[in-house]
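Trainee: As listed in Swiss-Prot for this protein:
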BINDING   GLY150, VAL151, SER152, LEU153, MET154, GLY155  NADP(+) binding site
MUTAGEN   CYS19 to Tyr  Loss of function and acquisition of resistance to metronidazole
MUTAGEN   THR49 to Lys  Loss of function and acquisition of resistance to metronidazole
VARIANT   ASN14 to Lys  In strain: ATCC 43504 / NCTC 11637 / JCM 7653 / RPH 13487; resistant to metronidazole
VARIANT   THR31 to Glu  In strain: HP500, 69A and ATCC 43504 / NCTC 11637 / JCM 7653 / RPH 13487; resistant to metronidazole
VARIANT   ILE36 to Val  In strain: ATCC 43504 / NCTC 11637 / JCM 7653 / RPH 13487; resistant to metronidazole
VARIANT   HIS53 to Arg  In strain: ATCC 49503
VARIANT   MET56 to Ile  In strain: ATCC 43504 / NCTC 11637 / JCM 7653 / RPH 13487; resistant to metronidazole
VARIANT   ASP59 to Asn  In strain: HP500, 69A, ATCC 43504 / NCTC 11637 / JCM 7653 / RPH 13487; resistant to metronidazole and ATCC 49503 / 60190
VARIANT   ALA68 to Val  In strain: HP500
VARIANT   PRO106 to Ser  In strain: 69A
VARIANT   ALA183 to Val  In strain: ATCC 49503 / 60190
Amino acid sequence: MKFLDQEKRRQLLNERHSCKMFDSHYEFSSTELEEIAEIARLSPSSYNTQPWHFVMVTDKDLKKQIAAHSYFNEEMIKSASALMVVCSLRPSELLPHGHYMQNLYPESYKVRVIPSFAQMLGVRFNHSMQRLESYILEQCYIAVGQICMGVSLMGLDSCIIGGFDPLKVGEVLEERINKPKIACLIALGKRVAEASQKSRKSKVDAITWL
């Protein structure tokens, strides 16, 4: 297995940015779309619960309909080559003895994980569905981070979008997906302009070494 050297890693980390406008003429190849989908599928999650479903939108008309409910992100979404809709599972779907959890793991893994997960729901969340919902969203955002970094490694660009009306976007998608619960959107494509200089806290302000 080959790894990038330190200089290349740092370069990629600095070049990754939230792209605000994409090349509207750029079209993903089927290979690129499959690779992005696989990056998403392989994302890590607590207890390997994978409490998500990813919807890849490449249809221009459908993108336009979703963009209409994304406030100030409309033009950016319309310019993107694809839009990934990150849907979260509902808390009821993650209950230990429910259909989803009982069919998620191989049997040898399930007998170890399910009791531990059930205990965690009691000890950490006090069986609160609201806390479980927050936990599910946390897992989705872990996947979002992996997707955006993975896309950058492909030489492509992304922008995480939280500014949208989830109910309206859900209505657009409902004809194709059964009652989606949307965590966030990710616009994907190729930048049209170079990124501005990255602005971050200094190491002193961002990191404490103990």
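Even glycines carry a Cβ here, placed using N, Cα and C.
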Trainee: Among the binding-site residues listed here (GLY150, GLY155), identify the one with the smallest other-Cβ count within 10 Å.
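Mentor: Each of the binding-site residues GLY150, GLY155 was scored by Cβ atoms within 10 Å; lowest is GLY155.
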Trainee: By CA-CA distance, flag whichever of PRO106, LEU153, MET154, ALA183 among the recorded positions is nearest to HIS53 (variant position).
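Mentor: Of the recorded positions PRO106, LEU153, MET154, ALA183, ALA183 has its Cα closest to that of HIS53 (variant position).
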Trainee: Cα distance, GLY155 (NADP(+) binding site) to ALA68 (variant position), nearest Å?
Mentor: 28
Trainee: Determine, to the nearest whole angstrom, how far the Cα atom of GLY155 (NADP(+) binding site) is from the Cα atom of ILE36 (variant position).
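Mentor: Here the two Cα atoms are 12 Å apart.
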Trainee: Which variant positions (ASN14, ILE36, MET56, ASP59) fall within 10 Å of MET154 (NADP(+) binding site) by Cα distance?
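Mentor: ILE36, listed in sequence order.
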Trainee: Which site among ASN14, THR31, THR49, SER152 has the most other CB atoms no more than 10 Å from its CB, taking these as recorded positions?
Mentor: THR49
